[in-house]
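Asks: Here's a structure for you.
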Amino acid sequence: MSLVVFPFKHEHPEVLLHNVRVAAAHPRVHEVLCIGYERDQTYEAVERAAPEISRATGTPVSVRLQERLGTLRPGKGDGMNTALRYFLEETQWERIHFYDADITSFGPDWITKAEEAADFGYGLVRHYFPRASTDAMITWMITRTGFALLWPHTELSWIEQPLGGELLMRREVAAMLYEDERVRRRSDWGIDTLYTFVTVQQGVSIYECYIPEGKAHRLYGGLDDLRTMLVECFAAIQSLQHEVVGQPAIHRQEHPHRVPVHIAERVGYDVEATLHRLMQHWTPRQVELLELFTTPVREGLRTCQRRPAFNFMDEMAWAATYHVLLEHFQPGDPDWEELLFKLWTTRVLNYTMTVALRGYDYAQQYLYRMLGRYRYQAALENGRGHPVPPRAALSTA
C-alpha cells in the first residue's frame, strides 16, 4: 500500500494533472498527494480536478500547502518533509513515492519498477536515467565530487543521481529521515543531498532502477538559472563534511540501456549566455577572496573580469578549489555565493569545451573516471575522507 507525492511550485497544471492521473490509476497506489509551495494557478487546478480523478480511479487525491518545518530558505525541503510528516502521522501506508511534478515522460513503469524493488526488500529505491553530457553539472561537479573527496570509501559517490527527486522509501526509512534534525532543518534544495547522505550513513539498503526513456522535463537556459540550487546543494555538503559514514550500505543498480540519440546529442545549457555571465556582478571583495585560492585559479578568475576564461579549471584545479570552498565558503554571504557560482561555472565550461565536445561516450567515461581519481586522491591524502575498515567495505565492481 503506497502513497505517491508530487511536490510542486509554479508548474504547468496539465503536466502535473496527467502525472496525478497516471499515479492514481496504478494498482499499487492507494493515495496521491500534491504538496504546493503556495496557492497559485497550479494549486487551484489540482484542487478543482482532484474530486473527478478520485471518482474515476477510486484512489483518494488531495492537495495541500507545504508547512514551514525547516530553518533555511523555504523550498523543496519543506515540501518533501511535509509529505513525510503527513505519511507518518496521518496514514498507515507502507511506502511513500516522490516524483517531480514537471516530468513529461512519467508513466506507470516508474511506479511499478520502484514497487518491485521494494518487494525485494530494499529500504530505498531511487530512479536514475540517461542525461545529456552537459546536464547534471551540479550532480557531477558538486555533489558526487564532494562525496568522492570526503567519503571515498563509501557508497555515496557511486549513487548515480543523488539529487534525484524520484524515489520510494519504506515506512521505517521515512521515519528515520523525518526524526533526523539535520533533515528537518534542510528546507531548501539541499534536501536531496540530506536524504541521500543520511540513508547511506544509516546503512539503508538502496536499489537504483533505470528509466531508459529519460526524464523529460522543462529545461533551463544559462547556468545562472541554477545558481540558487548550486549554492544550497554545496552548502548541504559543507554542513556534512565532518560527519563519519562508518557502516556500509547495500547498493544495487539496474543495468542501464543504450542512451537515446535525442539525449546523447542534447546540449544541457546555453553556453553563450554562460560565457557572458562570468564577467558580470564582480565586487572588490570577491577579488580579495580570490587570495585564498591557488595561483592559477586566482589569476584565471581575475581574467574573467575582462573576458571569459576557463582553461585553468581542470579537474585537479577544481579539487583544490573545492577544498578551499569547504573551509571558507559562507552560506548567505552574497560575495561568497557569487564567487562559488563563478568558480563552478569555469569548471563546467572547461569540462564542456575539453571533454563533452568529444562525444557522449567519451564524456561519460571521463566523468566516472574523474570520480575514481578523486576517490583515490582522497584516500591517499592524510586527513581527507572518512574510511571504513577494509573488511567492511563492499565490492563496487
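Note that the numbers count up from 1, one per residue, in the order the chain is shown.
Glycine too: its Cβ is placed from the backbone N, Cα and C atoms.
Every residue here is the original one, so none of the noted swaps is modelled.
Take a look at what Swiss-Prot says about it:
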- P7, F8, K9, H10, E11, I35, Q66, K76, D100, A101, L163, D192, R218, Y220: GDP-alpha-D-mannose binding site (BINDING)
- D102, H217: divalent metal cation binding site (BINDING)
- R131, A136, M137, I138, T139: (R)-glycerate binding site (BINDING)
- K9 to A: The catalytic efficiency is almost one order of magnitude higher than wild-type enzyme for both substrates. The mutation has little effect on the affinity binding value for GDP-Man and D-glycerate (MUTAGEN)
- E11 to A: Results in a modest increase in the catalytic efficiency coupled with a decrease in the affinity binding value for GDP-Man (MUTAGEN)
- Q66 to A: Results in an increase in the catalytic efficiency (up to 72-fold) coupled with a decrease in the affinity binding for both D-glycerate and GDP-Man (MUTAGEN)
- D100 to A: Completely inactive (MUTAGEN)
- D102 to A: Completely inactive (MUTAGEN)
- R131 to A: Completely inactive (MUTAGEN)
- D135 to A: Results in a extremely low affinity binding value for D-glycerate (5600-fold lower than wild-type) and displays a slight increase in the catalytic efficiency (2-fold) compared with wild-type enzyme (MUTAGEN)
- T139 to A: Results in a modest decrease in the catalytic efficiency coupled with a 1500-fold decrease in the affinity binding value for D-glycerate. The mutant is 500-fold less active when D-lactate, rather than D-glycerate, is the acceptor substrate (MUTAGEN)
- H217 to A: Displays a significant change in metal preference. This mutant is essentially inactive in the presence of calcium ions (specific activity 1000-fold lower than wild-type), whereas the catalytic efficiency value is 23-fold lower in the presence of magnesium ions (MUTAGEN)
- Y220 to A: Results in a 500-fold decrease in the affinity binding value for D-glycerate in the presence of saturating GDP-Man (MUTAGEN)
- Y220 to F: Results in a 1500-fold decrease in the affinity binding value for D-glycerate in the presence of saturating GDP-Man (MUTAGEN)
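Would you situate these features in the structure and describe their surroundings?
Replies: Remark: Q66 (mutagenesis position) has P7, I35, G36, Y37, P74, D78, G79, T82 as non-local neighbours, by Cβ distance under 8 Å and separation of at least 6 in sequence.
Every protein chain considered, the tally of other Cβ atoms within 10 Å of the Cβ of D102 (mutagenesis position) stands at 20.
Non-local contacts of R131 (mutagenesis position) by the CB criterion (under 8 A, 6+ apart in sequence, same chain) comprise Q161, G214, K215, I263, G268.
Of all the Cβ atoms in the protein chains shown, 17 others lie within 10 Å of the Cβ of K9 (mutagenesis position).
In the three-state DSSP scheme, E11 (mutagenesis position) falls into the coil class.
Around the Cβ of D100 (mutagenesis position), a 10 Å sphere holds 19 further Cβ atoms from the protein chains shown.
In this structure, D102 (mutagenesis position) belongs to neither helix nor strand by DSSP; it is coil.
D135 (mutagenesis position) falls within neither a helix nor a strand when secondary structure is assigned with DSSP, and so counts as coil.
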Asks: Take the C-alpha atoms of M137 ((R)-glycerate binding site) and L163 (GDP-alpha-D-mannose binding site) and report the distance between them in angstrom, rounded.
Replies: 11
Asks: Work through the binding-site residues one by one (A136, I138, L163) and name whichever has its CA nearest to the CA of K9 (mutagenesis position).
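Replies: Nearest by Cα distance to K9 (mutagenesis position): L163.
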Asks: Among the binding-site residues listed here (A136, M137, I138, L163), identify the one with the smallest other-Cβ count within 10 Å.
Replies: A136
Asks: Going by C-alpha positions, which of the recorded positions (D100, D102, L163) is nearest A136 ((R)-glycerate binding site)?
Replies: L163
Asks: Nearest of the recorded positions to D102 (mutagenesis position) by CA-CA distance, picking from E11, D135, I138, T139, L163?
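Replies: Ranked by Cα distance from D102 (mutagenesis position), first place goes to E11.
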